[in-house]
Amino acid sequence: MVSKRKLSKIDAAEESSKTDLQSRCPETKRSRISDKRAPSQGGLENEGVFEELLRTSGIILKVGEGQNEIAVDQTAFQKKLRVALEKHPSYPGVVNEFISGLESHIKDRSQFKNCLLPCTPARTEGSRTLVHSYCESLIKLLLGIKILQPAVVTLLLEKIPEFFFDVVGTFGTNFPRLIVNQFKWLDGLLDSQDLVKKLMQMLSVSPVPIQHDIITSLPEILEDSQQNEVARELSCLLKQGRRLTVPILDALSRLDLDAELLAEVRQSAMTIVPSVKLEDLPVVIKFILHNVKAADAVEVISDLRKSLDLSSCVLPLQLLGSQRKLKSQAQASSSMSQVTTSQNCVKLLFDVIKQAVRFQKDVSEAWIKAIENSTSVSDHKVLDLIVLLLIHSTNSKNRKQTEKVLRSKIRLGCMPEQLMQNAFQNHSMVIKDFFPSILSLAQTFLHSAHPAVVSFGSCMYKQAFAVFDSYCQQEVVCALVTHVCSGNETELDISLDVLTDLVILHPSLLLRYATFVKTILDSMQKLNPCQIRKLFYILSTLAFSQRQEGSYIQDDMHMVIRKWLSSSVPNHKQMGIIGAVTMMGSVALKRNEADGGLLERPELSIECDGQLSTLLDLVGFCCEQTPEVLALYYDELANLIEKQKGNLDLQLLDKFGKSLVEDFPNDFVVDLSPTVDGSFLFPVKSLYNLDEDETQGAIAINLLPLVSQSEPGRVADEMSNSRKRVVSPICLSPCFRLLRLYTGEQNNGSLEEIDALLGCPLYLTDLEVEGKLDSLSKQEREFLCSLLFYALNWFREVVNAFCQQQDAEMKGKVLTRLQNITELQNVLGKCLAATPGYVPPPATFDSEAPEGVPSINAGGPVRKKNGKKRKSDSSKACSAERTQADESSDGNQPDTELSELEKSATEKETGNPLAQLQSYRPYFRELDLEVFSVLHCGLLTKSILDTEMHTEASEVVQLGPAELCFLLDDMCWKLEHVLTPGSTRRVPFLKERGNKDVGFSHLCQRSPKEVAVCVVKLLKPLCNHMENMHNYFQTVIPNQGVVDESGLNIQEYQLMSSCYHQLLLAFRLLFAWSGFSQHENSNLLRSALQVLADRLKPGETEFLPLEELISESFQYLLNFQASIPSFQCAFILTQVLMAISEKPMTGWKREKMASLAKQFLCQSWMKPGGDREKGSHFNSALHTLLCVYLEHTDNILKAIEEISSVGVPELINSAKDGCSSTYPTLSRQTFPVFFRVMMAQLESSVKSIPAGKPSDSGEVQLEKLLKWNIAVRNFHILINLVKVFDSRPVLSICLKYGRLFVEAFLKLAMPLLDHSFKKHRDDVQSLLKTLQLSTRQLHHMCGHSKIHQDLGLTNHVPLLKKSLEQFVYRVKAMLAFNHCQEAFWVGVLKNRDLQGEEILSQASAAPEEDSAEGSEEDTADSAAEEPDGTDSDSGGAGR
């Protein structure tokens, strides 16, 4: 141990002489150091200048494992060593010797390591050290001595290359890192520039690990003045490679950079986001988010959204699914490791985002805004959905905003369900943390009135159940049960649908929570028949899929069903039948699957069969006395056979089938005879016989006698008799449906046994009712109506039954039956018009009875929007503009309450029976989807028959226009009901929801995809019919939009026009289906597009990419524009093209859409009678079409200016009932529509002009000023139109959108004017002067509204005046900012009316108040009071 005694001056001199002697013999010293090793106690035996000076200064060098020791304070050591060196006789040469000694000493790696590691305080026995517990390393201490620093720095940098090729850890130490660490936090660095320069040079040649160490140490080495320069170099390095991303960003985040450089570096980081390694991605994102400023947060987040693609993170996750296929267990283990790593990286990524969102308010709001600003459907990603969920769960303040944005995106189709499925399936580890938010949002979405939002909420439930743990699954089930028990129709239906999907996809999982589902049985009174069917399907599937576990559910179901069947309440009996038949379906399924009944014990199957037989007997006994209940039983059994086609036990079929085969002929069929015995209200006549050549064994449907027997008095007589079963015509169609499905099931689809029923006649009466109805009594008219309803429903079921038969003769008979239906509908329409208050017999029995008495109105719609009646046009005498505007104040917006079909039905011509019978749809039997296979038949119009008289039409029966219109109308109703559009209308009010499934019972048992597949198969015949329509209208409309009425058959024209309308609507309903956005339906979409594209390129479309198929389909449909017969057809064609072009919308399609919409707007739409098309629905379509034109045109401001500067003046100069010659759709009646759209689109377009920035170049400023100049000019033109068109709706539009425009100007234009005023003073002054004129007119409107005390208008006034006042002060602030207050002057702004006349009551009071109160000011804007009450000069113009 070396003694710690202090050296005297003599000792110091002796040491110096020794040092001097040693310095003269360097060779000897080096050989000693290199050859001689330390003794066992760890000291050095032979000392040189280096060792001696260190020892005398207080450092004891150690070799081996021991660290160097320091006996004095660090600063004392440095001072002693510096003094010793400076006073050494050979100074400054001694410095070189000292460095040489250091160099020799650190050749040994263990000694070098000791010099790089912190020294330890030297301790002596029995004494306490005064040295601090932590001491720097020897090298660090030497670097703190200025005379040694340059040489030590050079020595250390030269040592680094020695370790280039060392594997870290070879010697147990990372030497490069230790070396670089010595340069950190040096207080007295002599040449910082040189050190950093050498380090950067070293960086360029070093291996990656050493580069990593150097970069991460730079922030602690650099001086403040060097940070920006080095940051630029690091930014360049960041762009060159991806291996140093993490250390570079780590270093940059610790540097104090100026704003410009920070933006540049952040942009560099942004560019590498798409290609950076997954494990480095969290670091990159953290750097970007933590260095974002409030001013550019939205821009940065928007760029980040575009760059960050989670699909690259999914690729490793896909290995999880394929790992089972790997033969090697080692490979499988490796795959699992990769998947885990990938999931952890994604988790870290969202943890980074979560931290930024939680602690940086700007980031949270900017992310929401960035998602909100994204408009294209293709721009939205899984990332957006996850971030919205993250913000919703993290920031309580942003929850409402987040929910609003998510709702909006779902409604617009930007957040398809496929996107959500990807999020749940690929990132479940991340999303599980947001489960409370997911549950909350799903519950909220189910309350929505928008089908797309409701569907999204239900999908959230399904995905959460599928991918989360048991706790989450239980919460999902409890939430769904709560929805069902809430009594809300929408929630109830959707929740049951979700549970149905879950029981199909995850029966074993749902069975765990069957106890919760079973509690719904306690709330059965709230369920309608369709909902009961769904519930019992769910419970039956759970009860019978695994017999032992589900036995307790079976007992409860039996108990409830028996209770209902025994009830005397018809509604309860109805519920019991539906429950019983649904349960039968689950019991009677063939057990041939691996988990089916073949593996079960025989006695269990016998027990179930016994239960089933007992249940069947009970149901049959309870039904036989009530026709409606018996008809329901027949329908439910028929639905069961159809749904489980081929899977039902044959014994069950035989049990009720044999009696059915016997009962139907006995009850409803009689032998055909010339006369019928009995007394009836009308003489019996056999009609519609298609088998007149078959006289022997002919049969007929005994309809009229049965209808006579079913009258109330006769039914009572029958009930008093001892008959067990009542025969009613109500049961005719349901019983036949069950018979034909039973027969088809037993005979592999063949209906040969009952084909006589297709052509057999009906016992009706003479149906030539023209002119006879007025002479009939009410009872006779109602009897006749009932007879026609029964006949129509019989024919509809016959068509359902035989439409798929391949025999040519039977096909012909089916087409004839369709003709019979259209003929009977004409007769029925006339009868119903003469029989007000008549309620038809029921035709559907599994839905609640429609409320109220249906009515028929051949001249117009049954109901108006919001259920309100239209006021009489003659109520007041006022201007044409005011009258029409008041009528259409609500009609100029797209109608959200009526469906497309309801809207079209209200405007159809009086001659179309379909328009008359719309309100009676619930009283007709439902057509099956298979009926539409008849559309494959060709179209034969009367005009073709007239020109080909030699052709006998009886030889080939083809589909006529009336039959085509009938089929298309029904198909469109079905499609609209089941295919939810991506951007959808609102659901009708909840009070109407109870009847929404009436007439769609069979359809609702099919999934939307099944319906879509069916329609895609029909696209070829639909295209054929469309082309026939196109050819027809090209001949009758030789000039664009002008009907050639010479020799025109008006009725045929109307029918063909209706067919065209329905065809286009069918295309729109199909291609707007939201399901096409889901990945699993992509092949179906391709098949649909391929059919359309094949019409232009036959045989060339099979291998075309999707984008080309879309383009060809778009072009095919675009070709129909020349033959469009009505504005409604034009509107729907535009919607079809929109639906197709959005997948995706490209530049040339936008141009075509704008051109097409403008063409329709510039076309004169006339009816065949010569009247101009008009009405609220015309206005609604016009609103949408005008929006399409302005949204897709290249220059929206120019388009608005053209309409307002060309079209409107033409209208003003035209006659009272005239229109614009350039835009014939612009008339005094439609002006409010044009005005609203132009104002809304103008306000929307200026919001897209970026706000002015100080950094904008002069050219950019000028371009923005030009845009604002045009916008303000358009605004001025539109506002001044109020002087001519002063109706209340126009004023309301002005006040609303005027305020929004001024607010947008304040937010976006004023910053631009601040920075461009000096450079472009004249332009700014001109802009403000023009705007001043507009805002002055707005002020006049405020006065006008107050004078007339119109509450609808005055509600807008306070907010508008506030905006105008803000504008005044904002202009003053701009002038002050530019030191140019004299550029404008202010004056008194007087209150005037719309025509500019001063309001007298205020004019007389003005002189008195002028001196006492503050005056309203008029700068570049309008009305604002000076808060300080100062007077201003009268006037108000800018200089």
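Backbone N, Cα and C define each Cβ position, glycine as well.
Heads up, this one's the original sequence, none of the swaps are in it.
Listed features, source Swiss-Prot:
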type	residues	note
MUTAGEN	LYS400 to Glu	Reduces ubiquitination on FANCD2 and reduces stalling of the FANCI-FANCD2 complex at DNA junctions; when associated with E-404
MUTAGEN	LYS404 to Glu	Reduces ubiquitination on FANCD2 and reduces stalling of the FANCI-FANCD2 complex at DNA junctions; when associated with E-400
MUTAGEN	ARG407 to Glu	Reduces ubiquitination on FANCD2 and reduces stalling of the FANCI-FANCD2 complex at DNA junctions; when associated with E-411
MUTAGEN	ARG411 to Glu	Reduces ubiquitination on FANCD2 and reduces stalling of the FANCI-FANCD2 complex at DNA junctions; when associated with E-407
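Its Cβ placed at the centre, ARG411 (mutagenesis position) has 20 other Cβ atoms within 10 Å.
All protein chains considered, the CB of ARG407 (mutagenesis position) has 19 other CB atoms within 10 Å. Straight-line distance linking the Cα atoms of LYS404 (mutagenesis position) and ARG411 (mutagenesis position), rounded to a whole number, equals 11 Å. All protein chains considered, the CB of LYS400 (mutagenesis position) has 10 other CB atoms within 10 Å. Taking the Cβ of LYS404 (mutagenesis position) as centre and 10 Å as the limit, one finds 12 other Cβ atoms among all the protein chains shown. The two recorded residues, ARG411 (mutagenesis position) and LYS400 (mutagenesis position), show a Cα separation of 16 Å. The separation of LYS400 (mutagenesis position) from ARG407 (mutagenesis position), Cα to Cα, is 10 Å.
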